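Visitor: Okay, so Swiss-Prot annotates it like this:
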type	residues	note
DOMAIN	8-269	domain 'Pyruvate carboxyltransferase'
BINDING	R16, D17, Y144, T179	pyruvate binding site
ACT_SITE	R16	active site, proton donor
MUTAGEN	F83 to A	5-fold increase in Km for acetyl-CoA and 120-fold decrease in kcat
MUTAGEN	Y144 to V	114-fold increase in Km for pyruvate and 5.3-fold decrease in kcat
MUTAGEN	Y144 to L	259-fold increase in Km for pyruvate and 76-fold decrease in kcat
ACT_SITE	E146	active site, proton acceptor
MUTAGEN	H302 to A or N	Loss of activity
MUTAGEN	D304 to A	5.2-fold increase in Km for acetyl-CoA and 16.6-fold decrease in kcat
MUTAGEN	L311 to A	8-fold increase in Km for acetyl-CoA and 6-fold decrease in kcat
MUTAGEN	Y312 to A	Loss of activity
MUTAGEN	L451 to V	1.5-fold increase in Km for acetyl-CoA and 4.3 decrease in kcat
MUTAGEN	Y454 to A	1.4 decrease in Km for acetyl-CoA and 17-fold decrease in kcat. Still inhibited by isoleucine and weakly inhibited by leucine
MUTAGEN	P493 to A	1.5-fold decrease in Km for acetyl-CoA and 2.6-fold decrease in kcat
MUTAGEN	Q495 to A	1.6-fold decrease in Km for acetyl-CoA and 2.8-fold decrease in kcat
Amino acid sequence: MTKVETRLEILDVTLRDGEQTRGVSFSTSEKLNIAKFLLQKLNVDRVEIASARVSKGELETVQKIMEWAATEQLTERIEILGFVDGNKTVDWIKDSGAKVLNLLTKGSLHHLEKQLGKTPKEFFTDVSFVIEYAIKSGLKINVYLEDWSNGFRNSPDYVKSLVEHLSKEHIERIFLPDTLGVLSPEETFQGVDSLIQKYPDIHFEFHGHNDYDLSVANSLQAIRAGVKGLHASINGLGERAGNTPLEALVTTIHDKSNSKTNINEIAITEASRLVEVFSGKRISANRPIVGEDVFTQTAGVHADGDKKGNLYANPILPERFGRKRSYALGKLAGKASISENVKQLGMVLSEVVLQKVLERVIELGDQNKLVTPEDLPFIIADVSGRTGEKVLTIKSCNIHSGIGIRPHAQIELEYQGKIHKEISEGDGGYDAFMNALTKITNRLGISIPKLIDYEVRIPPGGKTDALVETRITWNKSLDLEEDQTFKTMGVHPDQTVAAVHATEKMLNQILQPWQI
């Protein structure tokens, strides 16, 4: 018998629960831009963007987002977390222009008694008052059962009575949160299944937390039990270990269940980068789906297998997410790794040169030196007996910055046998350097790629004289939707000088007519 494919709703909680990540606070414009991207490009079904009554600034932010949403007919896809506090939350939401209240109720007897000091009967009366007032105010209501995961395990009768009470109210959905991230997949199935068996007509959704790194697995079991929606955040932002990561959740749903979502997979990477930049929380290189290294093969045997029929490919293809497969260079590289990188550079090597390049790459890897695809032309020139000299050399760079002075830079570079000098100011030392450099390159008709990312890596240990590694990502395409990115790296005890070295490498990369 063929199973019927179900379509699940996804509520993105990046802007509300995700903002509870330590050190994360989105500005109004950042929240607006993220909300636009989530709803219009990533195509999440709904977004939760704020908690009611947090601050005047938060009210103004919600008002801005709702003004935009009204012009796009998206107001009912935007939701606000609210509280059982009489008419206060509802009035706040009315003032904000929002149309949907996600009411936070107590999903365990322990929370109810210890935090509120009320009986279930008293609390249910309070909940009903808020719901009735919200409906009269023209709002739609969903209900969170906070700490439900502990509630159904330790006070099941209370949970049953609360859901029974809510089943008689005019609400849209009931949310089942694993607030403290304590559930196993088996427990998730049991808890969700027990409610859906008794209340099959209620729209239940599961809200996971990742304390045991089980939130995606728990979500799969919630699907198996029959939930109609799931909650997630971009990059897994959230309290403690975070919420269920949307990128991994959606991919797993599409590949490992009989369900689908409305999510546009190819926009996942861009959503991840957007939130990474605005949150200031870098994602790890090996984070599934969106990490920098997850579509990179390091072992030479893998590159060889891919070349001979994609022997090491899996269903998580990079093209699904707007990305490309790459092959790392180092002591584990093989000829296939080298040839694939050379091919991407638009070059063809003889077997003799290819072998020499491989030997040099392995030698550098043994010395614990990072080799990037952008280094290959220089290595090829060297092993081929060519000079591999720089086309452009930064002869000197004096950068001054400090407290009470405007940063400024004076640079001197040599290009095609001529010396070029320039002075400029900037918002920082490197910005002043780039402003001076741009004046020169504009005169020379050289177009500088757009700087996409600037990353500084300092080794642990706290030594003030430690070598700093600065990696800069550039995009050669004026159309940022087109991926022509490449990285250059500089190493120096001074962070800004390391960035200058990385920039010099970038200039030689775009100016060198490599033809080996």
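A Cβ is built for glycine as well, from the same backbone N, Cα and C atoms used for every other residue.
Would you situate these features in the structure and describe their surroundings?
Guide: Under DSSP, T179 (pyruvate binding site) is assigned to coil, being neither helix nor strand in the three-state scheme.
DSSP assigns R16 (pyruvate binding site) to coil in the three-state reduction, outside any helix or strand.
In sequence order, A52, R53, T89, L103, L104 are the residues near F83 (mutagenesis position), counting only same-chain partners six or more apart with C-beta under 8 A.
For the recorded site, Y144 (mutagenesis position), the DSSP three-state label reads strand. A simple way to gauge crowding: the CB of Y144 (mutagenesis position) has 23 other CB atoms within 10 angstroms, across all the protein chains here.
Cβ-based neighbour count (10 Å, all protein chains) for L451 (mutagenesis position) stands at 15.
According to DSSP, Y454 (mutagenesis position) sits within a strand segment. Y454 (mutagenesis position): 12 other CB atoms within 10 A of its CB, across all protein chains.
A sphere of 10 angstroms centred on the C-beta of Q495 (mutagenesis position) encloses 15 other C-beta atoms.
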Visitor: Specify the nearest of the recorded positions R16, D17, E146, L451 to Q495 (mutagenesis position), where nearness means the distance between Cα atoms.
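Guide: If we rank R16, D17, E146, L451 by Cα distance to Q495 (mutagenesis position), first place goes to L451.
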Visitor: Roughly how wide, in whole Å, is the group R16, D17, Y144, T179 that binds pyruvate, by largest Cα to Cα distance?
Guide: 14
Visitor: Nearest to R16 (pyruvate binding site) in three-dimensional space, by Cα, is which of the recorded positions E146, L451, Y454, P493?
Guide: E146
Visitor: At the Cα level, what's the spacing in Å between D17 (pyruvate binding site) and Y144 (mutagenesis position), rounded?
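Guide: Counting only the Cα atoms, the answer is 13 Å.
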Visitor: Report the residues of the chain - excluding R16, D17, Y144, T179 - with C-beta within 8 Å of the mean position of the site's C-beta atoms, for the recorded pyruvate site, in sequence order.
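Guide: Near the pyruvate site, the remaining chain residues are V13, E48, L81, N102, L104, E146, F175, P177, H207, H231.
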